[in-house]
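Following: one structure in structure tokens, then a few remarks.
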Amino acid sequence: MEEHFIDLSKFMMANCPYEEAEGVIFSIPYDETTSFKPGAREGGNAIRTASWGLETYSPILDRDLAELKYCDLKDLDLYGSQEEIFGTIHSVSREILKENKKIIVFGGEHSITYPIIKAVKDIYDDFIVIQFDAHCDLRDEYLGNKLSHACVMRRVYELTKNIFQFGIRSGDKEEWDLARKNNLYLKMDLMNKDDLEYIKSLDKPIYVTIDIDVLDPAYAPGTGTPEPCGFSTRELFNSLYLLEEVKDKIIGFDIVEVSPIYDIANITAITAAKIARELMLMIL
């Protein structure tokens, strides 16, 4: 009887038991530090729903989701203070990584990346974080909160100096001064072949974090902090496809700041779902 029913509350084709899964999806419905328009807490389920409108096969990568072993644990159960919530994210992420499974996370706002990276730090002595984003996210604090989504890469920088920031076109003077003073690898353009070759030469584990607002609002209106003069969907995908050369080094990724209440015809959620599909086909 069960074969006649479908569970649309999970990412498409996420039918593998956790014990057998090589990749683990979960979402973090958290947006308490959003600095402009809240709503990213609903992003994970919007991405899941949108995934069912896509094909399982990628003609670019010549792979099909049906070939992969991954599960979807749905929403992480969150309660308590921000510190307690981040502690939960950290411990869950660490347990998944300890089992040599790839981690696939849907936000939620961008602050949730920090406790995930703390878990990465627990497992790997040295690693790389690649960020696609419109914003530096390098503030030391925002409205008195050092764990704000505006501070996430500043906190990550305290864990690893190997951060690569692409698509950045917004931030306050303090952030840009910090980047220049410390010679951070921060570019307004998307990652190109030369960038990838340098990353490849470092030969370290890689975690990828994608803030959907790296795209121009015309392509991704469903986000809480839209930033004009961004990139097209095709430009972003062409950059992401370069990661295939380091796919064996990628230990996980997140897609954050999808806020469906501001979306138009679900184009932001659909784009996020396709990003997830392509990266999963690449790394699993």
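Note: Cβ is positioned from N, Cα and C throughout, glycine not excepted.
Original residues throughout; no substitutions modelled.
As recorded in Swiss-Prot:
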BINDING   C71, H110, D133, D137, D211  Fe cation 1 binding site
BINDING   D133, H135, C151, D211, D213  Fe cation 2 binding site
MUTAGEN   C71 to S  24% of wild-type activity in the presence of DTT
MUTAGEN   C136 to A  89% of wild-type activity in the presence of DTT
MUTAGEN   C151 to S  5% of wild-type activity in the presence of DTT
MUTAGEN   C229 to A  96% of wild-type activity in the presence of DTT
Practice prompt. Write out the long-range same-chain contacts of D211 (Fe cation 1 binding site), meaning residues 6 or more apart in sequence whose Cβ is under 8 Å from its Cβ.
Written response: H110, Q131, F132, D133, A134, H135, D137, T223, V256, E257
Discussion item. Neighbour count, 10 Å Cβ-Cβ cut-off, for H110 (Fe cation 1 binding site): what number do you get?
Written reply: 31
Discussion item. Going by Cα-Cα distance, which of the recorded positions (C136, C151, D213, C229) sits nearest to C71 (mutagenesis position)?
Written reply: D213
Worksheet item: Taking the Cβ of D137 (Fe cation 1 binding site) as the centre, how many other Cβ atoms fall within a 10 Å radius?
Response: 29
Worksheet entry | Candidate nearest C151 (mutagenesis position) in space, where candidates are the recorded positions C136, D213, C229 and distance is Cα-Cα | C136
Worksheet entry | Fewest Cβ neighbours within 10 Å, where candidates are the mutagenesis positions C136, C229 | C229
Worksheet item: Roughly how many angstrom lie between the C-alpha atoms of D213 (Fe cation 2 binding site) and C136 (mutagenesis position)?
Response: 12
Practice prompt. Check C71 (mutagenesis position) against DSSP and tell me helix, strand or coil, would you?
Written response: strand
Practice prompt. List the Cα distance (Å, whole number) between C136 (mutagenesis position) and C229 (mutagenesis position).
Written response: 15
Worksheet item: For D133 (Fe cation 1 binding site), what is the tally of other C-beta atoms lying within 10 angstroms of its C-beta?
Response: 26
Item to complete: Take the Cβ of H135 (Fe cation 2 binding site) and count every other Cβ within 10 Å, whichever protein chain it belongs to.
Response: 27
